[in-house]
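Enquirer: Structure in C-alpha cells, see below.
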Amino acid sequence: MTSPRKTHPLAKIINESFIDLPTPSNISSWWNFGSLLGICLIIQITTGLFLAMHYTPDTSTAFSSVAHITRDVNYGWMIRYMHANGASMFFVCLFLHIGRGLYYGSFLFLKTWNIGIILLLTTMATAFMGYVLPWGQMSFWGATVITNLLSAIPYIGSDLVQWXWGGFSVDKATLTRFFTFHFILPFIIAALATIHLLFLHETGSSNPSGMMSDPDKVMFHPYYTTKDILGLIFLLLSLMSLTLFMPDLLTDPDNYTLANPLNTPPHIKPEWYFLFAYAILRSIPNKLGGVLALVLSILILMVIPVLHFSKQQSMMFRPITQILFWALVADLLTLTWIGGQPVEYPFVTIGQTASIMYFFIIITLMPLFALIENKLFKW
C-alpha cells in the first residue's frame with residue numbers, strides 16, 4: 001500500500017517539498033541559509049505576535065508600552081530582544097543567501113531570483129517600519145529622514161510624503177499605519193517565500209560545480225534535514241547568545257530616549273543592515289541622485305543575469321571573477337562601516353569611492369572578466 005504522505009493532498013505537497021525532494025548530492029553548507037531564513041521568519045512572526053499583544057501604536061503610549069513589555073511582562077525582555085536581534089540574524093542569513101546565489105550562479109533561475117529580490121525589498125520595508133515602532137529618538141528621526149526621500153520625486157514628491165505621513169509630519173497617523181504594515185508584511189513574506197520555493201522546485205537546486213546534477217541526486221530527507229539541523233543549532237546558539245549576553249550590541253543608545261521632534265540626534269543612522277545602502281545614498285550630494293543610487297543598489301541585482309557572459313554558471317572554476325567577488329564583499333563591508341560614520345573628511349571620500357566601486361565591479365568588471373576568462377578557457 002502507498003504511504004499516505006505520497007497520496008494525501010496536503011501531505012503530498014510537504015512530501016514533495018521537504019522529504020522526497022531530489023537534491024544534488026554535492027551541495028555545501030552554503031545551501032543551508034534558505035531553510036534558516038524560513039526558521040528566522042517563524043521566530044520573527046511568533047515573537048512579534050506576542051509583542052503585538054502588549055504594544056500600543058499610539059505616540060503618547062508606544063514608548064512606555066515597550067518599557068512595560070521589557071519590565072512587567074513575563075519574559076517580555078527576552079521576547080523583545082529575540083525579536084530585535086532576530087531581525088539582525090535574518091539579515092545575516094539573507095545577505096549570505098544572496099552572496100551564495102551570486103557566487104554559484106543561482107541567479108540564472110530567473111523566476112526564483114526575481115521573487116527573491118522582491119522578498120529582499122519586502123523584508124527591508126518590514127524591518128524599517130519595525131524600527132519606528134518603539135518611538136525612540138532614532139525611530140522618529142529615522143522615519144522622518146527616510147520617508148522624506150520620497151520628496152525627491154519630481155512634481156508629486158511633497159504630496160507623496162504627506163500622503164505617507166498622514167499629516168504634515170511623522171505623527172500618530174504614521175505610527176498607526178507603520179504598525180499595521182509591519183504586522184501584515186511578514187505574512188506576505190511567507191506567501192512570497194512559498195512562491196520562491198515553488199519556482200525553485202520547478203528547476204531544482206543549483207550546486208557548487210554549476211554542472212547539471214540530474215544523474216546524481218539524493219532525497220532531501222534524511223540527508224539534508226540533518227545537515228540543516230546543524231545550521232539551525234548554530235543559528236539558535238548565535239541568536240540566544242546575542243539576546244542573553246549582549247542584547248543591545250546592535251541597537252542605538254538614542255532609541256532609549258523618547259522621540260522628541262524638537263531635538264535632532266547628532267548622528268541619524270539606520271540599523272547596521274541598512275548602512276551599506278545609507279552610505280551610497282549619502283555619497284551623492286544631489287537628493288534625487290542619492291535616492292536613485294539607493295534604489296539601484298538593490299535593483300542592480302535584477303540585471304546580474306543579463307550581465308552574465310561567462311560560459312560557466314558557477315565561480316568555482318573562475319579564479320579572476322572570484323577575486324572580483326571578494327573585492328565586492330570587501331567593498332560592501334567598507335560601505336557598511338562608512339554608513340555608521342559622521343559626514344566629514346575622510347569618510348565622505350571613502351564612501352564615494354566605495355559607492356563608485358560597487359557599481360563599477362558589478363556593471364563593468366565582472367562582465368569584462370567573464371569574457372576574458374572565456375578566451376582563456378579556449379587556450
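Placement of Cβ uses the backbone N, Cα and C atoms for every residue, glycine included.
None of the substitutions listed is reflected here, since the structure keeps the original residues.
Feature table excerpt (Swiss-Prot):
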type    : residues      : note
BINDING : HIS83, HIS182 : heme b b562 binding site
BINDING : HIS97, HIS196 : heme b b566 binding site
BINDING : HIS201        : ubiquinone binding site
VARIANT : MET78 to Thr  : In strain: Isolate 02
VARIANT : THR226 to Ala : In strain: Isolate 02
VARIANT : PHE377 to Leu : In strain: Isolate 02
Enquirer: Can you tell me the CA-to-CA distance separating HIS97 (heme b b566 binding site) and PHE377 (variant position), as a whole number of Å?
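Expert: Between the Cα atoms of HIS97 (heme b b566 binding site) and PHE377 (variant position), the distance comes to 29 Å.
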Enquirer: How big is the gap, in Å, between the Cα of HIS196 (heme b b566 binding site) and that of HIS182 (heme b b562 binding site), rounded to a whole number?
Expert: 21
Enquirer: Enter the number of other CB atoms within 10 angstroms of the CB of MET78 (variant position).
Expert: 16
Enquirer: Tell me the Cα distance separating MET78 (variant position) from the residue listed as 'ubiquinone binding site', rounded to the nearest angstrom.
Expert: 37
Enquirer: Sorted by position, what residues of the same chain at least six away from HIS182 (heme b b562 binding site) have a C-beta under 8 A from it?
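Expert: Long-range Cβ contacts: GLY48, THR126, MET129, GLY130, LEU133.
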Enquirer: How big is the Cα-to-Cα gap, in Å, between MET78 (variant position) and THR226 (variant position)?
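Expert: Cα-Cα distance, MET78 (variant position) to THR226 (variant position): 28 Å.
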Enquirer: At 10 angstroms around each C-beta, which of the binding-site residues HIS83, HIS97, HIS196, HIS201 has the fewest other C-beta atoms nearby?
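Expert: Result for the binding-site residues HIS83, HIS97, HIS196, HIS201: minimum number of other Cβ atoms within 10 Å at HIS201.
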Enquirer: So how many other Cβ atoms are close to PHE377 (variant position), meaning within 10 Å of its Cβ?
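Expert: Taking every protein chain into account, the count is 12.
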Enquirer: Relative to the Cβ position of THR226 (variant position), how many further Cβ atoms are located within 10 Å?
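Expert: For THR226 (variant position), the count of other Cβ atoms within 10 Å is 9.
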